[in-house]
Amino acid sequence: MAESRSPDRGAKEDKPRPRNISREESLQLEGYKHACHALLHAPSQAKLFDRVPIRRVLLMMMRFDGRLGFPGGFVDTRDISLEEGLKRELEEELGPALATVEVTEDDYRSSQVREHPQKCVTHFYIKELKLEEIERIEAEAVNAKDHGLEVMGLIRVPLYTLRDRVGGLPAFLCNNFIGNSKSQLLYALRSLKLLREDQIQEVLKASHRLQY
């Protein structure tokens, strides 16, 4: 049966899509690179314009190539564990505040494998922090090794939709995302129960209308 079209696929839906794979199975693959990325998030009581709840801070970043993605990078699993490699990448991209943040196997959420344009497994982690920790990461990110080079800056994901029904998350999803980071973001919204499925579908439809 042919798959139905979905608004979040965009123009690239005809390209081979990554498939889900278990962490254990992925580590048995030969000839594949491994990349680990993490969503750092924290609850927030703030309100935009004193009326629109922020609810939760989710961090993404603007990359050197002009695309949005999550912090992290490639890990050589021959030398270190996925989590050790991710920790190193986070410190390089986000700075000294990450020295006290431990990302463990308990924070692991999913893995996907793709064959094109290169054989690669992407591993996704979700780590909850305190708002004060997120704010410290944001403040100290300018001192990171990769700031201004591989990382152009940190970005908070707007979880709300404004009265015009396109401002906020629908407009945010119109950005250019690297690899499967957009699907990882949508996965996180579902996994953390930040939006109901009907709300996610409405956001995707609004975002699709903005693009087309």
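Yeah, the Cβs are placed from backbone N, Cα and C, and that goes for glycine too.
A strand conformation is recorded for ARG63 (substrate binding site) in the three-state DSSP classification. Listed in sequence order, the residues of the same chain lying 6 or more apart from ARG63 (substrate binding site) and placing their CB within less than 8 Å of its CB are GLY69, GLU150, VAL151, MET152, ILE178. The annotation substrate binding site is assigned in Swiss-Prot to HIS37, ARG63, PHE70, ASN180, GLN184.
For 39-187, the entry in Swiss-Prot reads domain 'Nudix hydrolase', with the evidence type sequence analysis.
In three-state terms derived from DSSP, ARG88 (mutagenesis position) belongs to a helical segment. What Swiss-Prot notes for the published mutagenesis of ARG88 to Leu is this: Loss of activity; no effect on RNA-binding.
Here Swiss-Prot notes a mutagenesis experiment, GLU89 to Gln, with the remark: Loss of activity; no effect on RNA-binding.
Residues annotated as Mn(2+) 2 binding site in Swiss-Prot: GLU89. For GLU89 (mutagenesis position), the count of additional Cβ atoms within 10 Å of its Cβ stands at 22 [all protein chains shown].
As a published mutagenesis entry, GLU92 to Gln appears in Swiss-Prot alongside the note: Reduced activity; no effect on RNA-binding. When Cβ atoms from all protein chains are considered, those within 10 Å of GLU92 (mutagenesis position) total 19, not counting its own.
Sequence-distant neighbours of GLU93 (mutagenesis position) (same chain, six or more apart, CB under 8 Å from its CB) are MET61, PRO71, GLY72, GLY73, ALA144, LYS145, ASP146, HIS147, GLU150, VAL151, listed in sequence order. One entry in Swiss-Prot concerns the mutagenesis experiment GLU93 to Gln. Its note says: Strongly reduced activity; no effect on RNA-binding.
Sequence annotations record features per position, and here Swiss-Prot assigns Mn(2+) 4 binding site to GLU150 based on experimental evidence. GLU150 (Mn(2+) 4 binding site) falls outside any helix or strand according to DSSP and counts as coil.
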Winner by Cβ contact number (other Cβ atoms within 10 Å) across the recorded positions HIS37, ARG88: HIS37
Structural state of GLU93 (mutagenesis position), classified by DSSP into three states: helix
Neighbour count (Cβ, 10 Å) for GLN184 (substrate binding site): 25
Recorded substrate site residues HIS37, ARG63, PHE70, ASN180, GLN184, farthest C-alpha pair in Å: 16
Per DSSP, three-state class assigned to HIS37 (substrate binding site): strand
